[in-house]
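Asks: Not my notes, these are from Swiss-Prot:
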| type | residues | note |
| --- | --- | --- |
| ACT_SITE | Tyr236 | active site, proton acceptor |
| BINDING | 17-40 | NADP(+) binding site |
| BINDING | Ser180 | substrate binding site |
| MUTAGEN | Arg44 to Glu | More than 50-fold decrease in affinity towards NADPH |
| MUTAGEN | Arg48 to Glu | 30-fold decrease in affinity towards NADPH. 1.5-fold increase in affinity towards NADH |
| MUTAGEN | Asn152 to Ala | 6-fold decrease in catalytic efficiency |
| MUTAGEN | Thr182 to Ala | 2-fold decrease in substrate affinity. 20-fold decrease in catalytic efficiency |
| MUTAGEN | Leu185 to Ser | Almost 2-fold increase in substrate affinity. Almost 5-fold decrease in catalytic efficiency |
| MUTAGEN | Leu185 to Ala | 6-fold decrease in substrate affinity. 550-fold decrease in catalytic efficiency. No substrate inhibition |
| MUTAGEN | Leu266 to Ser | 12-fold decrease in substrate affinity and 26-fold decrease in catalytic efficiency |
| MUTAGEN | Leu266 to Ala | Strong decrease in substrate affinity and catalytic efficiency. No substrate inhibition |
| MUTAGEN | Leu266 to Val | 6-fold decrease in substrate affinity. 7-fold decrease in catalytic efficiency |
| MUTAGEN | Ile275 to Ala | 15-fold decrease in substrate affinity. Almost 7-fold decrease in catalytic efficiency and strongly reduced substrate inhibition. Almost 200-fold decrease in substrate affinity and 112-fold decrease in catalytic efficiency but no substrate inhibition; when associated with A-104 |
Amino acid sequence: MPETCPNTVTKMRCAVVTGGNKGIGFEICKQLSSSGIMVVLTCRDVTRGLEAVEKLKNSNHENVVFHQLDVTDPITTMSSLADFIKARFGKLDILVNNAGVAGFSVDADRFKAMISDIGEDSEEVVKIYEKPEAQELMSETYELAEECLKINYYGVKSVTEVLLPLLQLSDSPRIVNVSSSTGSLKYVSNETALEILGDGDALTEERIDMVVNMLLKDFKENLIETNGWPSFGAAYTTSKACLNAYTRVLAKKIPKFQVNCVCPGLVKTEMNYGIGNYTADEGAKHVVRIALFPDDGPSGFFYDCSELSAF
């Protein structure tokens with residue numbers, strides 16, 4: 001990994017982006033770099049991460065480095081990342097928690113054929129996930145749900161907790177959690193989960209964890225529909241609803257920080273099979289805008305693209 005002069009770097013703001021090797025994460029890295037910020041691009045796969053950094057450097061984004069990070073591995077890669085940032089940059093100014101998974105598997109060939117039949121550029125294609133015939137091509141299991149919560153919710157918590165001491169050294173620390181409008185409370189259909197997540201004054205990490213445990217228990221016992229969870233995308237919806245709730249808790253806990261969550265929109269990425277209303281570049285702009293709010297900017301809010309939204 002190429003060295004950077006420490007004296008130069010410490011004068012720059014420093015950002016960590018999780019899941020930065022492709023899609024929205026890659027574009028977030030590019031845009032933060034263009035804003036004069038030193039970017040640590042992280043992802044699980046070393047080869048893909050190094051290739052992403054090389055691609056950015058080849059397009060004149062020199063202030064980007066790679067460090068491996070598995071958001072489900074707090075002992076090894078997270079600790080190593082924290083040590084790297086402390087030694088190299090002395091502090092951390094911006095954390096963008098972007099890494100995430102869908103929580104279900106797809107019969108890819110048949111799904112792509114369905115997209116082709118509808119028309120990739122058709123206005124109708126963005127509604128494909130609502131179609132029962134499309135949902136029949138998708139499978140949700142306990143194992144996939146567990147992975148989804150482990151990455152989308154617990155992964156964010158773990159990364160944030162490990163990097164918090166470095167963020168506290170910043171004059172203007174920011175945490176941006178990349179969420180989804182799918183995680184809005186209006187889509188949380190389990191009554192107990194809605195009651196817990198909707199009570200902002202009583203929210204705690206422990207209460208949010210209760211919702212996660214309830215969901216996983218119902219997945220294991222095949223009681224998802226019986227107990228009123230969403231019939232499709234229950235793990236993803238719940239993971240993002242819990243992420244939004246965690247954002248609120250964290251913002252109250254550390255008022256010196258700007259802590260916000262944002263839905264970048266339905267973005268045309270590999271995870272979405274190219275379906276969306278926005279390009280990855282456009283989706284990333286919604287995230288970067290919040291990461292670069294003025295020092296007196298808001299905290300504890302949810303943004304749907306560029307608009308302030310109710311949780």
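Cβ atoms here come from the backbone N, Cα and C positions, even for glycine.
The noted changes are left out; the structure has the residues it started with.
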Asks: List which of the recorded positions Gly23, Leu32, Ser180, Thr182 have their Cα within 10 Å of the Cα of Tyr236 (active site, proton acceptor), in sequence order.
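Replies: Correct set: Ser180, Thr182.
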Asks: Radius 10 Å, atoms counted are CB only; among the recorded positions Val17, Ile275, which position scores highest?
Replies: Val17
Asks: How big is the Cα-to-Cα gap, in Å, between Ser35 (NADP(+) binding site) and Arg48 (mutagenesis position)?
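Replies: Pair distance, Cα basis, whole Å: 24 Å.
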Asks: Work out how many Å separate Met38 (NADP(+) binding site) and Arg48 (mutagenesis position) at their Cα atoms, rounded off.
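Replies: Distance (Cα to Cα, whole Å): 20 Å.
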Asks: Taking the Cβ of each of the mutagenesis positions and counting other Cβ atoms inside 10 Å, which one has the highest number: Arg44, Arg48?
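Replies: The most densely surrounded of these mutagenesis positions is Arg44.
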Asks: Determine the Cβ neighbour count for the residue listed as 'substrate binding site': the number of other Cβ atoms within 10 Å of its Cβ.
Replies: 24
Asks: Taking DSSP as the reference, which of helix, strand or coil describes Val17 (NADP(+) binding site)?
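Replies: SS state of Val17 (NADP(+) binding site) = strand.
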Asks: Enumerate same-chain residues with a sequence separation of six or more from Gly20 (NADP(+) binding site) and a Cβ-Cβ distance below 8 A; give 'none' if the list is empty.
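Replies: Same-chain residues close to Gly20 (NADP(+) binding site) (Cβ under 8 Å, separated by 6 or more) are Phe26, Ile28, Cys29, Val39, Leu41, Thr42, Cys43, Gly49, Ala52, Asn98.
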Asks: Out of the recorded positions Gly23, Leu32, Leu185, give me the one sitting nearest to Leu266 (mutagenesis position) by CA distance.
Replies: Gly23
